[in-house]
Amino acid sequence: MDEAALEPTLVQTLAVSTAKGGRYLSLSPSFQRCSLASWIKENIKKKECCFYVEDGREGICKCGYPKVQHCDEAIKPEDYMGEQWDKHRHVRETPTDAFGDISFGGLGQKTGKYVRVSSDTSCENLYQLMTEQWKLRSPNLLISVTGGAKNFYIKTHLKDKFRRGLIKVAQTTGAWILTGGTHAGVMKHVGMAVRDYTLSSGSMEGQIVVIGVAPWGVIHNRSTLIHPEGRFPAYYSLDEQGQGRLSCLDINHTHFLLVDDGTQGHYGVEIELRARLEKLISKLSLGNRESGVTIPVVCVVLDGGPGTLNTIYNSMLNHTPCVVLEGSGRLADVIAHVASVPVSKVTMALINRLLKRFFMQEYKNFTELQIIEWTKKIQDILRMPHLLTVFRIDEDKNYDVDVAILQALLKASRSDEHAGRHCWERQLELAVAWNRVDIAESEIFTEESQWTSSDLHPAMFSALVGDKPEFVRLLLENGVCVREFLEREETLCELYSHLPSCFFLRKLAKRVQGGKMRRGQEPLPGSRKVCLSHVSEEVRHLLGSFTQPLYIASRYKPTKDDVRLKVPSKGALDLPCSGEEWSADTVWDPGRDLFLWAVVQNNRELAEIGWEQCRDCIAAALAASKILRKLAQESGEDDSEEATEMLELANHYEKQAIGVFSECHSWDAQRAQKLLIRISPSWGRSTCLWLALEAHDKSFIAHSGVQALLTQIWCGELSVDNPHWKVLLCMIFFPLIYTGFLTFRRDEDIQRQAERTEQQKLAMESVFAGQSDGKIKRHLRGFSQKSELKPLNCSSRLMSFLKSPQVKFYWNIASYFGFLWLFAVVLMIDFQTSPSWRELLLYVWLTSLVCEEIRQLYHDFDGSGFRRKAKMYIKDLWNILDVLSIVLFIAGLICRLQASDTVFYIGKVILCIDFIIFCLRLMAIFSISRTLGPKIIIVRRMMLDLFFFMFLLSIWVVAYGVAKQGILIENEERLNWIIRGAVYEPYITIFGNFPTNIDNTLFDISSCSVNASDPLKPKCPMLNADNTPVFPEWLTIMMLCVYLLFANILLLNLLIAIFNYTFQEVQDNTDTIWKFQRYELIKEYHSRPALPPPFILLSHLILFIRGVFLRDLPQRHKNFRQELEQTEEEELLSWEAYMKDNYLASTRQDESQSVEHRIHDTAEKVGAMSELLEREQEMVSATMAKRLARLEEQVSESAKALRWIIDALKSQGCKSKVQPPLMRSKSSDRDDGDSSGQETDDEEAPHMFARQLQYPDSTVRRFPVPEEKVSWEVNFSPYQPPVYNQQDSSESDTSALDKHRNPGGRTGIRGKGALNTLGPNHILHPIFTRWRDAEHKVLEFLAVWEDAEKRWALLGGPAQPDEPLAQVLERILGKKLNEKTKTLLKAGEEVYKGYVDDSRNTDNAWVETSIITLHCDKNTPLMADLNHMVESSLSSHQPLQWREVSSDACRCSYQREALRQIAHHHNTYF
């Protein structure tokens, strides 16, 4: 099968991930109910009686239902007249009429789902109902809880442990709990455990699934559940008082399967269906994967009676492990007391005493035959110790029931026939599925198991995909190598295909299908392939185009086997990968791949583990911050909650980067600064500094170590310790730089090197002490020549001084002030019709500024490309001001050069406004100042707030202005006066310029124009006959008061509050914000030419000539990007990793010393101490009760002995007719289960397989034969075995059977059974052996698989007593092989001959065998034929296989003994 076909698709991942979060496709509830009802009616049936026959009670049928509940056909049947009532014939199936949601009411409004099902319902349909219709996730474990169906007492401590452990194992493993479903006995305890968990958790997420399988005919108030179309919901009331012999459903179960066999009042009708359902689930693959690991099933037993014993017995025969809780009562205590006793000591007398002790009043109902059967079944149970686990609270083990359950499953798994590496891998996969790290640490990763990294890869993949970070960490601690795990490209592709539902997954799906998917649209059926080029393109989009793709074509080249994703297309289309040739400098870092996979899904714990595996940890943390902030920005509209979580995780990794960098900076500042500017091949050849700037990690940039680097870059080759006044003085009189007045960094390096050289010289002198002075001088001279630094010459000092960004900045400040001074002079003094020399100089100056802006636009500082550079340029506010000022200047210049006086004046006005913008540009220059810079940031923030305030204010201004203008003035047509009256006057009113035209007392007709004829006067308001205004004076004054109340008081105070909030917000972080924005200015002046405007034109001319004609553009400076040699790179990263480990260790230590951690630790210790004292008290009480019971029994026996002595004395020396009582020995005391040690039988039990209760391939049950009654010499009067012959036989009469008696003893059945003849039935086993290797270290034998017994066995066949050996071998092996084995027969040796414990044996027929060993050489023709026979048998139901001769190779005792003798004969290990 094509590998790609097995790989999961993205749409499946989306569906599963959504299901994990409890989200399903949004369908209306009515549609879901209709769909459920339709499916149930089609697939689920109920049973009803179709033949009414009274059972002796009036109006009651044999089925238990009253006559009124029978249909007319059942009351008057025509087909069954005269027949006896038979449940199998007179009960029919019809569509069920009881299903839906069940509501129990009360506190919390508990609800569940229920359905009435026929007892013959297909288990496949039931499982489909639960998983597809009820939307239950497939279980990772099935816990079948069985025991007492009636209420019973259980100790408080044991009850708490059971409830806590059951919920814990179900919660952590994702298990289903299966019970009887009624509100009584053990089912009630399970329900109470679920209730306690629900109340404590307070949420429906991670709901425990508890499925009750109850008989429909015994449910009280079941009529409320019946409706042909289903009830949504059905209101069910718990009525324990009126239930009588019936039972109520438990209100704390989540789902109910109500099994209907057509009868009423009969318990146990659900047992068969429940067993079939458990068997079906146990055969399903764990996690719906084809890994060969099936869903494990465990049986938990509390209390219990005869029905529970049958359940345990049958479960263990089906290889289901059982956990018995000692102290829960009755059957559970009986089994617990004999669990540590040898089977040979478990007698009928012991079982009789235990039943009397634990069943008390119920013991009277036990018959002798029942005690015999109980003894036999308990003996068989004890013979399967790998499937039996007893949980005792009085043992010195402080763990709950959950650990006992999981340990029982692992113990059963270890005893599997396929033990070995496969067994360990299965156990590990189970532990991963259960998410139980504690079990894996204690039971799997032990000294017995040796794991390689490749062995743990499947578990690692499951843990990563299943979001189990603790398991991932455990696997890494136990040898998983991330490099080996991610070595194959397909592994990483599969990880991305298994991403849970997240924003990145939707973006990736959109990219795979070419961007045609709309927002919110889920991928639809159809398939395209995903390869790491898709991931690389998406990650590059998130990181920024300044980075290179993370996955190069040579490392991860997409192939035809790439993982498939579902996209909406009609067929399978191959999406070609990007054809871009990626840089070969990009390296493969598996830790980075794992970290990146966890980050994009916003998984904090897995990302933390991946980050710890990264080589370049600071760059990784900063890159994660950038990716997460970008994802949060893009997903904000879709999922604000997810965006918030992403921002929190981004802040976390910014803190991690700060922490590691602080650790590095405290140890070595120079190496730490080198980490900031080194090019990181793992992260797209970016730098830590640039990643932090792109991610807007202000706190990281504000770190003292980063600021020290920026200050160093700012000063250039000058020392950072130079005072500003020295720099300014040298700018005025530059020859001072040659006098030592100004310190250069080279001078400081020389001084430091001289100090180090002096120290090393002293060390070398001490090393070469005693040698000649000439030799010491030669060593010192050679050392000095290797490490000597030369001081800067005069020209280098001058160029270094001029190229310093700090000096450039000061020159540009002076130049800009000169420009503004010249601009102001021209505008105010020298703005003539013909341009003067000052104005011409201004134009030249502006030209230099324009050229510099063009250079900045095209200067690709980080190599990200012109498009990105242009976008960044436009986004900068200061660049916008620069462009605006230049455009306005050009516009003003064009108008100024016109001949028209009007246009000339307009040009001057434009230039004056432009001067304002140039002055505002000064704020950017002074942002470098530590004092003014933060204030400029505050002003910028307040300007943004002012825009929002003006929007609110404009509403009131326009509202009041239009209303006032309309009231006062009639039909004003002059636009300028309309705007003045409706906008301007209301606006200036806010600042205290109150209008006079709204008050009649201040009205002056001379101040206005009546007909609006005077353009310089406003129009008069409407006048009456005496030339006074007619508007209502009270209204305009009231409007003014209300307007001033809202505009002048409310809104202005709101503006003050907004400004105050902005000031406080920025002021708290003003230093951080200033340090972050300081970088932009440093970067600008670092790349700026040395000459200030207007002399900068010379620099621009040189750059133009070099770029256009010489094609020799200057390289980007190494102060911001530095490529390290490979050796230096490895050393630096190793040092960084060491610093990271120090930081993480200190962080963990700080957390452990925190107050919260100490309080939590103290609370845990107090709880453990309280539990220990409580358990100790219960242990003392239980021990005391046992001692008192034993003392009472011994006193009673002593009294009997004394009575016998008295009777003997009375007889005057004659023997007393009364036998002396037998005193109990220590061994009998131990029979009561007080033995603490686990004992085993010294010898094998007599034919154990021949006494199995169920005879193979039949419905016949043997008579139970306890071990003590096996021997024919022992009297067993109740023994009445059935007679069974699979084939008709005339030898079934008693006389013929008595002629043959099984030498092994009683078997519980008479006749031939499935054997051919009475008496011995002979079988011959030829054992072919060979050496696996040339060193003769491993001996192998030819084995055959017995499908019925599910085990490997020896090759063999039937033989007649007097039949020649060659003839038997010919029938077993064939004629060809038989001819080639004749020579081996001479050297063959008979290693065993005698009785065989076979499950087909009876009292009168049994199996005897003869085993012969035949050793083959590896290069003989016979060996070739045998190997061919093995290969050809693989497809048959009885395959052959060469297996190692070992103690676990065969299960049968006689075959195991034969293999032991063969191993001893060949001197090899067994």
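Quick reminder: no glycine exception, Cβ is built from N, Cα and C everywhere.
Here is what Swiss-Prot records for this protein:
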BINDING   Y267, R274, G305, P306, G307, T308, R330  ADP-D-ribose 1 binding site
BINDING   E853, Q856, N879, E1084  Ca(2+) binding site
BINDING   D1398, R1400  ADP-D-ribose 2 binding site
MUTAGEN   K150 to A  No significant effect on channel activity
MUTAGEN   Y267 to A  Decreased channel activity
MUTAGEN   E270 to A  Decreased channel activity
MUTAGEN   R274 to A  Decreased channel activity. Loss of channel activity; when associated with A-330
MUTAGEN   R330 to A  Decreased channel activity. Loss of channel activity; when associated with A-274
Among T308, Q856, N879, all listed as binding-site residues, which has the most CB atoms within 10 Å of its CB?
T308
Out of the recorded positions K150, E270, G305, G307, E853, give me the one sitting nearest to R1400 (ADP-D-ribose 2 binding site) by CA distance.
G307
Whole-number Å distance between the CA of R330 (mutagenesis position) and the CA of G305 (ADP-D-ribose 1 binding site)?
7
How long is the line from the C-alpha of E853 (Ca(2+) binding site) to the C-alpha of D1398 (ADP-D-ribose 2 binding site), rounded to the nearest angstrom?
98
Return the member of K150, E270, P306, G307, D1398 nearest to Q856 (Ca(2+) binding site) in space, with distance defined Cα to Cα and candidates limited to these recorded positions.
E270
List the residues in the vicinity of the Ca(2+) site, defined as same-chain residues other than E853, Q856, N879, E1084 with C-beta within 8 angstroms of the site's C-beta centre.
E852, R855, L857, Y873, D876, W878, D882
What is the nearest of the recorded positions K150, G305, D1398 to N879 (Ca(2+) binding site), using the Cα of each?
K150
Can you tell which of the recorded positions (E270, E853, E1084, D1398) has the fewest other C-beta atoms within 10 angstroms of its C-beta?
E853
I want to verify one value. Collapsing DSSP to three states, which class is T308 (ADP-D-ribose 1 binding site)?
helix
Cα of G305 (ADP-D-ribose 1 binding site) to Cα of D1398 (ADP-D-ribose 2 binding site): how many Å, rounded?
31
Sequence-distant neighbours of R274 (mutagenesis position) in its chain (C-beta under 8 A, six or more apart):
S144, L178, V213, V259
Select the closest residue to P306 (ADP-D-ribose 1 binding site) from the following recorded positions, measuring between CA atoms: E270, E1084, D1398.
E270
Most Cβ neighbours within 10 Å: which of the mutagenesis positions K150, R330 is it?
R330
